[in-house]
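Notes to accompany the following structure.
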Amino acid sequence: MHLHLRGICLVLAVASSSSSALAADAGHGADLAKRWCASCHVVANGQAVASADVPSFASVARRPDFSSEKLAFFLLDPHPKMPSFPLSRTEAGDIAAYIGSLRP
């Protein structure tokens, strides 16, 4: 019985994480990225100015280990060189979904 309950919990956890990734709004993420991220990163085709020492969003999306879920968690607590924006979980998920939409 305990193993059966454990299996059900695992299935529900996977399903809820998948549905939250599917619920992310890449269009809203693009808007947020252009507003908050474009001063450092190239966030869209045709963008002319960004910092040269940071990856473009397209290059992040092309990484073999790219994961929208991992990126969204990272955005909630970024590395020290990156400004700390007050992103909600939804906003972080939306930006990550936008970056994921840039995958070839």
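Cβ atoms are placed via backbone N, Cα and C, with glycine included.
None of the listed substitutions appears in this model.
Under natural variants, Swiss-Prot gives D25 to N with this note: In strain: CC705 / UW505. Annotation note: D25 (variant position) sits in a coil segment as assigned by DSSP. Counting only same-chain residues at least 6 apart in sequence, those with a Cβ under 8 Å from the Cβ of D25 (variant position) are D94, A97.
Per Swiss-Prot, natural variant G27 to E is noted as: In strain: CC705 / UW505. Under 8 Å, Cβ to Cβ, and six or more positions away along its own chain, G27 (variant position) finds Y98.
Using a 10 Å Cβ-Cβ cutoff, C40 (heme c binding site) registers 16 neighbours. Residues or ranges marked as heme c binding site by Swiss-Prot: C37, C40, H41, M82.
Where Swiss-Prot documents V60 to F as a natural variant, the accompanying text is: In strain: CC705 / UW505. Other Cβ atoms within 10 Å of the Cβ of V60 (variant position) number 17 in total over all chains.
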Heme c site shell beyond C37, C40, H41, M82, criterion: Cβ within 8 Å of Cβ centroid: W36, A38, S39, V43, A50, S51, V54, P83
Mapped DSSP class for V60 (variant position), helix or strand or coil: helix
Neighbour-count leader, CB within 10 A, binding-site residues: C37, M82: C37
